[in-house]
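For reference, Swiss-Prot has these:
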{"type": "MUTAGEN", "residues": "PRO171 to Gln", "note": "The Vmax value is about 27% of the wild-type when dimethylglycine is used as a methyl group acceptor. Glycine and sarcosine are ineffective as methyl group acceptors. The affinity for dimethylglycine decreases about 15-fold, and 2-fold for AdoMet. Almost inactive; when associated with R-172"}
{"type": "MUTAGEN", "residues": "MET172 to Arg", "note": "Almost inactive; when associated with Q-171"}
Amino acid sequence: MTKADAVAKQAQDYYDSGSADGFYYRIWGGEDLHIGIYNTPDEPIYDASVRTVSRICDKIKNWPAGTKVLDLGAGYGGSARYMAKHHGFDVDCLNISLVQNERNRQMNQEQGLADKIRVFDGSFEELPFENKSYDVLWSQDSILHSGNRRKVMEEADRVLKSGGDFVFTDPMQTDNCPEGVLEPVLARIHLDSLGSVGFYRQVAEELGWEFVEFDEQTHQLVNHYSRVLQELEAHYDQLQPECSQEYLDRMKVGLNHWINAGKSGYMAWGILKFHKP
């Protein structure tokens, strides 16, 4: 097993566990798994998460109904349902967690969107799709889990049509991040490094893509993990026994690592947009 495969397997095992599924489903509101954009510090996580999706959609608002979109690392599929409902896009969800994918399919059925959204089990390092299949690629806070981010970008390039756009968010390290500063965060997600704006721009340039913008929102990373920690502490007892006490205690430690890393000045988060000529 390669290192990238091992990282992917760890991500799958983690998100498929009962404790992780129960935690994310209850705390995030059942639709999303990504970082929210907050107007106030005590805003519901669900509302902030939807605001992130809406803001990313603004970056691709010129695409018409019927646009083919691929969501890489789609989680519970909340973003796909938003795009299908509000923009009429046809969305394919690719995700490594079988548990999340089942929830995704179930909600699509319940919300009458099964004809607009397809859900695929798999890794974004080896996409099960034909070349030049999609108009738009989308990803939220997922690529960090890859042990081979360059391969993810190469696969994205393969399935994206000429004239297409790639919009994504990802918790990143700054381009000048000293070695060791983010170790507590990296150890938690079993990685040696995070991506960076410079890294993604460099790979995109090598692929012949055009950099469109980076909508920098790093402060929201701190806002988000602080809000999740508040909710965990407020609902600690109710989350058990669905989530084990050991899991919740580890999550508290991990959330504090993310908050401290975000405040360190060596993390970055926001919306990146690239265009493939």
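Here the Cβ of each residue, glycine as well, is placed from N, Cα and C on the backbone.
Here the original residues stay in place, and none of the substitutions has been built in.
Within the same chain, the residues at least 6 positions away from PRO171 (mutagenesis position) whose Cβ sits under 8 Å from its Cβ are ILE35, ASP141, LEU144, LEU194, LEU221, TRP258, MET267, TRP269, listed in sequence order.
Of all Cβ atoms in the protein chains displayed, 26 besides its own lie within 10 Å of the Cβ of MET172 (mutagenesis position).
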